[in-house]
Amino acid sequence: MSHLSQQRIYSGENPFACKVCGKVFSHKSNLTEHEHFHTREKPFECNECGKAFSQKQYVIKHQNTHTGEKLFECNECGKSFSQKENLLTHQKIHTGEKPFECKDCGKAFIQKSNLIRHQRTHTGEKPFVCKECGKTFSGKSNLTEHEKIHIGEKPFKCSECGTAFGQKKYLIKHQNIHTGEKPYECNECGKAFSQRTSLIVHVRIHSGDKPYECNVCGKAFSQSSSLTVHVRSHTGEKPYGCNECGKAFSQFSTLALHLRIHTGKKPYQCSECGKAFSQKSHHIRHQKIHTH
């Protein structure tokens, strides 16, 4: 390190300023790397996978994902990480620290990125667009998972029955069928659920809370998924298309029912006469024949 560089560190002198945002640096090389943020230039490329970064420090951090090296270990639980900032974020789970709070509803988060994604539930912003069907998402990870519908990729397989899923969360939900575990119980009525999110939605039955409101007609819903489906009644969007006949649907569940026309699948069987049905509603209607 040169004598001049050392002097700047001790004096706190930062003579190099960014013309775009005004941020100052002690070295011109640091300013040059910073300016890549504004120009979106990514000159630092990973030799393993070709992924590019705006700063050298980020490509160095990224390369740890290929080596598998995890130098940073949590003192509480022993879990290790390839990057120090990932360890610091993880440690907040143990401390309960949630420094990033939503100004609209007060909900707090461990990570700033989670707060930004959450705030989109208030603004309705969905900047990530599927190139196949045009469906939009508030988070990039949601788009990535959705895209598996189009390519037919189902990498998450149940070890019990072999059923495969495009998204990990659906596999986890499915596995509770085999275990029967329902650890989340409602304090109001005692009803138990296998998933925490299901309990949260259920509690709204008692509270009457409907936080998701349609910007077009003002109708409110207890679940964001219900609002998403409802909005399609205004837009006419039908993102779920049948590969057999091309018919499109606004809900995935409706497409799943429709597919049984082509597959001939009839999972609902009458215990009285053995007649089978493709839809549960048809099965229930049929059973009334035997009760009358």
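In case you wondered, yes, glycine gets a Cβ from its N, Cα and C as well.
Experimental mutagenesis is annotated in Swiss-Prot for LYS157 to Arg, with the remark: Induces a decrease in sumoylation. Induces a strong decrease but does not abolish sumoylation; when associated with R-169. According to DSSP, LYS157 (mutagenesis position) sits within a strand segment. The Cβ of LYS157 (mutagenesis position) has THR163, ALA164, PHE165, LEU171 as same-chain neighbours under 8 Å, each 6 or more residues away in sequence.
According to Swiss-Prot, the mutagenesis experiment LYS169 to Arg carries this note: Induces a decrease in sumoylation. Induces a strong decrease but does not abolish sumoylation; when associated with R-157. In the three-state DSSP reading, LYS169 (mutagenesis position) counts as helix.
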Tertiary neighbours of LYS169 (mutagenesis position) (same chain, Cβ under 8 Å, six or more apart): none
